[in-house]
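Below is a structure I'd like to ask you about.
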Amino acid sequence: MSVYAGIFNTTLNPQELNMKSFAGTILRRVPNGSAPLLAMTSVVGSTTAKASTHGYFSKTMVFASAVVTAEAAADATVLTVENSDGLTKGMIFYNEATGENMRLELVNGLNLTVKRQTGRISAAIIAANTKLIVIGTAFEEGSQRPTARSIQPVYVPNFTQIFRNAWALTDTARASYAEAGYSNITESRRDCMDFHATEQETAIFFGQAFMGTYNGQPLHTTQGIVDAVRQYAPDNVNAMPNPTAVTYDDVVDATIDAFKWSVNVGDNTQRVMFCDTVGMRTMQDIGRFFGEVTVTQRETSYGMVFTEWKFFKGRLIIKEHPLFSAIGISPGFAVVVDVPAVKLAYMDGRNAKVENYGQGGGENKSGATDYSYGHGVDAQGGSLTSEWALELLNPQGCAVITGLQKAKERVYLTAPAP
């Protein structure tokens, strides 16, 4: 112990004696973007999964046609085709090459008996590999009921995935006083919730279906959007031909197939494009290089922010998903999503199910019914459990794009001074 002579100042107290001055809660720093970190989790609908194997049935509209395998003369009435599935008596064929219409009168295996020149255009030679398009049916008055047709449903399987995260601290830590506004228990719980939410958001995009075992028990994971597109709509996976000079036409080519099919649950002219930071900048630059900007003297701000990208098939709502950049995906990544066609199918009672362990020191509430359990440990904690399967009803309405690294800059032509 010592005696100080002079004016007392703040450096003379032990550090522990000075009260700290700071904000009442801990600052939480998360990745930023025009979409929130939990963009998909916060907007998709939910439904119920009744088993760990969860799937759905889909039907894709079929437009009938027939491909002629051998040349047929102008007066030929029997045509041999590659496939006759779904063809029935009464259908009208249209030959785009010659303009002739003909009526199908009999299907015998791969041999079709037709009535030529069913219309104004005269019959002509039908070349091999000609595609005959079905443009409807035509029946006589008082006709018999036609052959029924139906589209066979396809089962699209997936599995549920169990997400678990926990929080825990010793009861001494629980009882210890912290700085004003800070709670050891609250912060531990909050960390648990953040991990639980972000892991599910990541799985929505990047999960893959798997069924196996671990510790003698079933272990299953769900298929995310990216893998579903790769499996069911591989033509919708596109890499930019020149990642450092991406053009408007490149983006059209990469997204057009996502508008080819629609389902009866949403807007068939709208999709959402989630980009990383680099991809978002590229989309902005494409718009910026696309037109002319006029600035007047009265303007006090400049610059442009594009939230939609339009072309002849529809429009894309452009969002920067902070998760893509945060987890380190290769720069220039984007996923086009038909959002109304995405749902999370939760198992009953397993949507962020809460369990608390050892409240008050670990030995109390052994018979409690409020999800609190003693476990004989001088600590307390808890867990969150969610189990769901991703239900993507329209993978053909989504797309995966890589290489959106830099927009092709505009070339300005300058004329020499007169």
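Every residue, even glycine, has its Cβ placed from backbone N, Cα and C.
Original residues throughout; no substitutions modelled.
Reproduced below are the annotations present in Swiss-Prot:
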MUTAGEN   I121 to A or T  Escapes CBASS defense in P.aeruginosa strain Pa011
MUTAGEN   I327 to T  Escapes CBASS defense in P.aeruginosa strain Pa011
MUTAGEN   S330 to P  Escapes CBASS defense in P.aeruginosa strain Pa011
Through the lens of DSSP with three states only, how would you label I121 (mutagenesis position)?
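It is coil.
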Give me the count of other Cβ atoms within 10 A of the Cβ belonging to I327 (mutagenesis position).
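The Cβ of I327 (mutagenesis position) has 13 Cβ neighbours within 10 Å.
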Using Cα coordinates, what distance in whole Å links I327 (mutagenesis position) and I121 (mutagenesis position)?
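I327 (mutagenesis position) to I121 (mutagenesis position), Cα-Cα distance: 63 Å.
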